[in-house]
Amino acid sequence: MTVLYAPSGATQLYFHLLRKSPHNRLVVSHQTRRHLMGFVRNALGLDPPPSPEDPTPENRFHPWDQSPSVDLRERAAKIRTLAHCPVTGKDINYTCPLSGIPTHHSREAWEMDKAYHDSKKYEILKKVNIYEHDLRSGRPFPEFDFPQQQGYDKAVNLTNWDLFFYTRSFYSMDTEFQLAAVTKMLSYPITIGSLLHKFSPYSLNPKGPITLEGLKSLAALRYTLYPLENRSLPTTTKNRAMRIFILGARAEAQLPGHVWKQLQFLFPEQSFEIHFIGPECLYKRDKQEYVKSTTPVVQRVDETLKFIYRTNFFEVFHEAQDFFPYDPYMDVFFTFHPGYASPESHGSWMGETMKALLETKCAIFTTGFNKKDLTDDINLVKSKYGKEMDVLMEPVRNVFGSTKWELNDMNPQEVYQFNMYIAGFRGKRYHTIKRQ
């Protein structure tokens with residue numbers, strides 16, 4: 001699946017919103033009449049009246065080519081330039097009145113597209129539309145005010161987003177707009193945390209996706225993550241930060257530190273180094289471009305969390321032994337939407353990079369935009385390196401995938417969610433055989 005990624009658009013808007021304190025934008029009226037009405041509503045157990053600023057599908061819907069947002073009008077123009085009508089194969093010149101997104105060459109082609117109407121694809125496209133307009137609405141975003149350290153007497157529930165938010169004391173997510181905004185950002189750190197956590201929602205085969213080899217890898221990592229439960233853990237190991245390698249990093253490398261801190265809060269006894277690796281991992285907002293660095297760029301969030309950016313391919317650092325020695329108790333790898341099977345990125349992943357990954361013998365987890373996207377990736381790895389790898393986790397729906405719908409500007413009817421499916425594998429370990 002080929003997705004056009006533009007960090008200067010919606011992603012940059014997210015980072016702008018995340019860096020602003022939501023409480024600085026909340027304006028509270030203290031008029032006596034409002035206090036009195038609030039008291040009456042509370043006494044009667046009534047819900048407060050909706051605010052005109054509250055997002056709804058009605059007040060967030062605008063056709064993109066008539067949008068009050070300049071960048072959405074530009075995006076509509078980009079779709080018309082890049083995409084083709086699924087019915088006629090011609091340029092797209094017609095905006096679907098149900099979704100507000102340019103989708104077909106003409107109204108006649110739109111009416112003829114039986115698959116589009118039968119599948120109600122326009123309903124998902126409408127969600128794409130209203131979510132994007134909500135981000136640009138100027139409303140307060142109190143949902144971006146994330147909680148701090150969890151008390152040791154409080155357990156985190158990782159069954160789903162709702163229970164995670166509740167047990168971590170997040171701002172109450174009452175609308176789909178709030179969920180979409182927050183889950184897109186938190187999907188990366190919480191996907192990692194949900195796999196490594198002792199209360200992970202993923203269980204062992206046959207009831208769950210985790211294989212026996214996967215259980216071994218996760219048990220090794222959890223042995224390190226919970227040192228107080230493993231008194232025999234060597235002091236030298238406890239003093240070393242756990243390394244999380246994210247290969248092919250792009251959007252996840254741009255997340256602010258306080259977003260990634262939500263991962264560290266799940267493991268208060270452990271410090272982390274997050275290594276963002278790849279030619280597009282370092283983005284300079286002032287220059288509006290990706291930059292290269294011949295040396296690692298280090299950013300320390302606090303004493304428990306550090307980012308390291310390396311703007312080359314993983315095999316370069318692997319061959320130079322920059323990360324040696326690897327430790328399956330202390331190191332884990334993630335690739336978010338790598339596109340192993342995609343024609344555009346197949347060559348950069350399935351050669352030296354994949355060989356180097358498998359040589360580490362550490363756990364590798366990967367996500368996909370949808371089930372087919374991830375299944376194609378895993379099947380390709382199996383077909384080329386099947387004898388050199390163990391499957392750790394069968395492809396499964398990611399409990400902590402983003403709930404925000406996105407669309408591909410090159411094919412506006414191709415919709416997806418970030419990190420929708422997840423799977424895992426590792427280079428095969430060979431057990432020592434004692435010879436007689």
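Using the three backbone atoms N, Cα and C, a Cβ is placed for every residue, glycine included.
In Swiss-Prot this protein carries:
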MUTAGEN   Thr167 to Arg  Partially suppresses the respiratory defect of SHY1 mutants by increasing COX1 translation
MUTAGEN   Phe199 to Ile  Partially suppresses the respiratory defect of SHY1 mutants by increasing COX1 translation
>> So if I measure Cβ to Cβ from Phe199 (mutagenesis position) and keep only same-chain residues at least 6 apart in sequence, which ones fall under 8 Å?
In response: Ala155, Val156, Asn157, Leu158
> Taking DSSP three-state, what's Thr167 (mutagenesis position) in: helix, strand or coil?
Replying inline: helix
> If you count Cβ atoms within 10 Å of the Cβ of Thr167 (mutagenesis position), leaving out that atom itself, what do you get?
Replying inline: 15
> Helix, strand or coil at Phe199 (mutagenesis position), per DSSP?
Replying inline: coil
